[in-house]
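Quick look at what Swiss-Prot annotates:
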DOMAIN    272-539  domain 'ABC transmembrane type-1 1'
DOMAIN    591-823  domain 'ABC transporter 1'
MUTAGEN   Lys631 to Val  Does not rescue the FUM19 deletion phenotype of increased FB1 expression; when associated with V-1260
MUTAGEN   Asp743 to Lys  Does not rescue the FUM19 deletion phenotype of increased FB1 expression; when associated with K-1397
DOMAIN    902-1187  domain 'ABC transmembrane type-1 2'
DOMAIN    1214-1485  domain 'ABC transporter 2'
MUTAGEN   Lys1260 to Val  Does not rescue the FUM19 deletion phenotype of increased FB1 expression; when associated with V-631
MUTAGEN   Asp1397 to Lys  Does not rescue the FUM19 deletion phenotype of increased FB1 expression; when associated with K-743
Amino acid sequence: MMNFEGCPSDASFGPFVKGCRGDFDFTLKFELIIFFIAPSCVFTALTFVRIFVLVSKSRIMTGNRIPLNLIKNVYSPIQIRENCFSSSQVLGLVAGMTTAALSYYEHWYSRRPSMLLSIYLFLSLLLDIAHDRTLWLNAYSTLEYGFSSVFSAAVAIKAFAVWLESRPLSKLPWGDSHVKETPDSTSGVYSLSSFMWLRGLLRLGYRKVLALSDLPALHGNMLGVVYDRFRKCSVNHFTRAEQSQERGKYKLVHALSTTLTLHLLLPVLPRIALIGLSLAQAFLTQAVLRYLEEDQPHSYSWGLIGATVLIYGGISICTSLYWYFHERLLCLVRGCLASAIFHKTLELSLTSNARSASVTLMSTDIDRIHKGFLNLHELWANIVEAGLAAWFLWRQVGIAFIAPIGLVLLSFLGVSIVGNYVGLYQKAWMGKIQNRVAITANVISNIKHLKVSGMTRPVESIIQNTRESELRASRGTRRLQIASLIIAFAPDLTAPGIMLAATKSQDFSSHKVYTAIALLTLLTVPLGSIFRSVSPLMSAFACLERIQAFLELDTRKDPRLITHSTPDTSSASGDEKVYADPLPMSRSSAVKVIQASFGWQGKEQACLKNINLTVNYSALTAIIGPVGSGKSTLCKALLGETPFSAGKVVLERDASCKVGYCDQTPFIRNCSIKENIVGFSKWNPVRYLEVVEASMLSYDLRELPEGDATIVGSGGMTLSGGQKQRIAIARSLYLDTRLLILDDILSGLDTQTEHHLFQHVLSPNGLLKKRENAPAIVFSTHSVKYARWADHIFLLNEKGEMIEQGSWEELSTYQSHLQSLCIQEKVQMTDLKQLEPVESEQPLDVTMSEIEQTRSSRRGADNQETIASGADSSARQNGDLGVYRHYFRAVPPVAIISFVTSSLSYGFLYSFPNIWLKWWLLDADSTRPHHPKAFWNGIYAMFQILALLSELLTMYLALTYFALISGATVHSSALRAITRAPLYFFASVDLGTITNYFSQDMTLVDGALPASLIQFASDVAASLGMAGNLAASSPYLAASYPLCFFLLYFVTKYYLRTSRQLRLLDLEAKSPLYAHFLELENGIATIRAADWTGEYLVQSRLLLDVSQRPAYLLAMVQRWLLFILNTFVSLLALFTVALVTQLNNHGTGFAGAGLISLMQIGQFLTNVVRSYATLEVSMGAVSRLKALTESPHRECIEGQEVVPPQEWPCRGSIKIDGVSASYDSQNDQVNEKSFSLRELNLHIEAGQKVAICGRTGSGKSSIILLLLHMLRPLRNTREDAITIDGISIQNVDPPILRERIFAVPQDTIFLPQGSSWLENMEPFATNAAECRSVLEDVNLWDVVIAQGGDLTAALDSDTLSQGQRQLFGLARAVLRKRAKAQSMSEPAPQGGLLLLDEPSSAVDFETEGLMHRVIQREFCEYTVIMVTHRLEFITQIHSVGQVSVDTQQGLFDRVLVVDAGTIVEDGHPAQLLESKEGKFRALWEASRV
């Protein structure tokens, strides 16, 4: 046992000794209690809690950890023998045993080294080192020296144990190296606090261009387990609130906090430690100044140096741990919210306008939530820190502390007033963003039809006007943001002058003033942080309210009843109501509709009324009716998708599980053809080849260079309409289902393909009837040509009422409506078996290995294209100053110079008052002051007020000037680049990628960029000023600045090479996720019918986790840089304190100014890192937008566009000489297989009416696209190879070309939901009366009346049938023609060019006659080129109830038959019909069936 006779004070608690050891040590009793007993008690208690948590988990580790436990057990008895008190001996033994036990359980049940054990061992090691020093200083006898030596050995063993405990388990010699985890999930507290686990990623990013595959996966806790738990919590909170009829705004916040409680609490402990360490900075300043002013032992200086190391080193470590845990929390918040939004999107009804909001909520709103929650823990921590600082300040300056506190209270009042309005303005702004993104996404997804329609420039103008309206709506939020920031800066800038003015002269000593300034800094800086956080936090809560409102929307209510013989409901999905035999249904019945009515806008406006229908297994049920009769509505009603219904729809259980559904508009995913067909079904090669043959795709797959591995582009951009339709048919055939619903699937197909499909799929001898469990088939159509072979026929009239139903035999026994339709359409009653057999397609002979090989090579090419997109490899690593020029190009140079000047002025005016205070104190300490206090105080306050005004100017320029001007310019450039991009660009670039430019990228440009620019510029300027103050405190420190700047430059360069790439990967990785959302929005009915919602949810989780990886790692790399800078500040603090205490030749004035600057520069460097991190992410968005704007993908060389005369084309003559073209990019080495047109030669005289026909995929629509400069010829084509009225179209400005040529696409494009009828026609409208006249001509005025009564009513395009959509497209063309005629100031030829791409593919016989009459009447003097599969009107004119048999009186005087991109027949239809072996004759005879 040690004796205390050498130092009597060792027997007391102390804590400091007196009269021995230089009066610079703790007493032994204090060390035993504080260094041994207290830590052992706390550690033992926490150990039992930790072991209890660990044993509840499953074992994850194998291997042997006996060596580590032996080391700790060896250390324990060595440790406790020196203790002189029995309590310390017992607790030391218990701590040693619990250390071994905890190490054992952590090894078996935890992936990472024990944090609790690592912290305890490290802290106890530091305390043991201090105690070891005491033992050696107190040793006098041989026994005591021996004991001290043994304890030193014990300290060395503990140091080794600390090193072992910090190692990842897989790297220990006895660990399990087979466990593969992410670096941070296996790292100990030392690696986490220093971010050493990132060193591999940083090295990799410095050496090479990073790809997503180079990034480690996220920790398992960030995956689906947390998301599922959040979903359950949110459902429970919303359900309880609904049951209690509460309308709380924070239900989503409660659900998040409940789900992430542990992650929410983890940052608390290091943040509390930061509070204590921050306050310790002020007391360190006071202690150093007292040491310089008073005569104290030199040993105290070493204590101050040690305290500096502990305080600033502790700040670095605690800051790192705090941000590590907090960034993980933010990552999980984003994942939970995005997952919930996607899940809710799956549940919304087809008519919900909120589906288009999902992308905005997931991008813009979640980003603002992330920004607002970034300082979530800072709120309470800053309040605590400010409260403690205020108390210490009161003790330091007395009553003078009331002055800054009054200013703080006024600031609180101002922030409260501002905060009340932030949410209101923020919601209005977000609504504008949501509207713009919805319009943009709708336009991009329909860009092909938009270009064909000639609406590019009008729609571009509409979107840009929407953008400018959005920027105007942001002004209110920006002004509030400026007010909030100024209020936040005010206390920090003006409080010191107010406090010094209230301070008594007798309290004006250096150490008191500088200590008060330090405490005031600890008061105002946290409060300023709170004030700056209020606006983003209120914005975050406003966005959370928007997401909560989205999640609380009514879900799709499936009114269908599922029947089966037992009450088992396990297979029922969604909201379907399940009953055990609610109605008598025979085993052969799949669906029964009983006295049902269906509608989209309310039960009083039902589209279908009093429907009774039975659909049987192994039977084909044909639903026949004219345009707008409700055929598509009935199909969707059988799927449970109609929002309003009455009566009953009963499904047999087998028919309800999976339903094969083909919509009129095919749902095509942006993947390979094979993946589109197979979907999420199990792979069956026999079934796959079977459905490919049946859907007549084998020929197309042989013609495509990559076969079924061909990527089809967003919405099937590279495919023809018929190919898309047949892929959708093949998908429904491949699906293992007992019910198929086919909505007018044969429209848009050529006659031969149509017959082939019906014969091989739907006929009595077709594929479906031959299957073992033949499904029930519902087939809607406007034609009666296949009614004879239907098992059940269901006829509808134009009012949505059933006329008659029954089998063919039943309906043909009397004068039925069916027979009148057959007579009207002149349908031959020929049996299918009597038709000439369709040429057998060559079987698809492609092995799966070839397909996979092709697909893998395609992926490699895509990856290379992705890497090259946005910026080249060098720019991704080293940056591009051109990005800043691109952003500021629209800003006047005077504004930029003013911004830089105001920022630098702020930096000088903020830092110089510390030097002024030093001069003031020197003058005050002199016996005869040169100036009164008012002089010094007034100038001091003047500097601070000028600094505030400089910052106000900086904010105004960035937020209201740069943001509005540059935001509009950058958007306009990007939008122009997209609308003028060639068609192949949209086939190769995903829809989600393009949408991401206008959602997340544009959001960063609007919000994060100007705010981070202000913060970065101000903090850099202030940091430079503080560095000057530090240099003034010690010339030796100033001498080290060149080395410091060199090190900072190297660290920053090392950091930027990785962070730049991560920021681009962060933006790029979200594009597939956005594309997935948009894909879901377009195909939700098909996905729900096939019961693929679970698979889509899993896929969304995978895409979400992939998108999280670069964002999470970018945040961590930014925190690594913060740790390096904090370490740098720690070294500066160490050198500063060491120099001023050891040399002691600078006086307290400069030392105090230097220490105050040291406190402030740490905070400024933290803000610099934070603001630069946001700035570089925002500039990454600008970089992507710049790359898009400067993309080489252009329809015409910028600046070389030719604008033809206003009246062009006035005749419509066309000349095409030897042109070959491909959908691929302009490449002379294009595979000939990919040619869409081959050596095309075509001359069309003015005024000719030309019909183009041929099998689907033969190149008919390609001719239309060629004339519209959307399909460009090969590069070696002559410039005058394509002319219209003698002018080559290759250099004509493409948007102008498409405006001058009137074209009607197969699929009509509409503006987003909510736009009026007039707005949808307004780009070409002359007046409302003209619009009404045109709509009446095409029989759409009754639809207008039904939807609201006039042209200002909202046009609900979802309720329009495909035929009505095509009528609207024709109405637009008529309106354009009339507008052109009225715009001519002088008489001019009234001719022109009209292109129609299957304009009547989805209409019935009578409506088609109407459309042809309108075309003949309105465009009689025009050259008309029509692509059509329906040949009845090529050779004869039909009128209602009357047929002309004179084939010489046909609408068209010329027919082109196209096959494989080549014109194989050309002539008058009558002449071509005379050729019995001709292609046109074969097509025409097939159409007569």
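Just so it is clear, glycine is given a Cβ too, placed from its N, Cα and C backbone atoms.
Here the features listed in Swiss-Prot are painted onto the structure.
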residue : record               : CB count, 10 Å
Lys631  : mutagenesis position : 29
Asp743  : mutagenesis position : 25
Lys1260 : mutagenesis position : 28
Asp1397 : mutagenesis position : 27
Request  = May I ask for the distance between Lys1260 (mutagenesis position) and Asp1397 (mutagenesis position), taken between their Cα atoms and rounded to an integer number of Å?
outcome  = 9
Task = Kindly assign Asp1397 (mutagenesis position) to one of the three DSSP-derived states: helix, strand or coil.
result = strand
Query = Using Cα coordinates, what distance in whole Å links Asp1397 (mutagenesis position) and Asp743 (mutagenesis position)?
reply = 21
Request  = Kindly assign Lys1260 (mutagenesis position) to one of the three DSSP-derived states: helix, strand or coil.
outcome  = helix
Request  = Work out how many Å separate Lys631 (mutagenesis position) and Asp743 (mutagenesis position) at their Cα atoms, rounded off.
outcome  = 8
Message = Check the DSSP secondary structure of Asp743 (mutagenesis position), expressed as helix, strand or coil.
response = strand
Inquiry  = Suppose you look only at the domain 'ABC transporter 2' (1214-1485); what would the mean pLDDT be?
reply    = 81
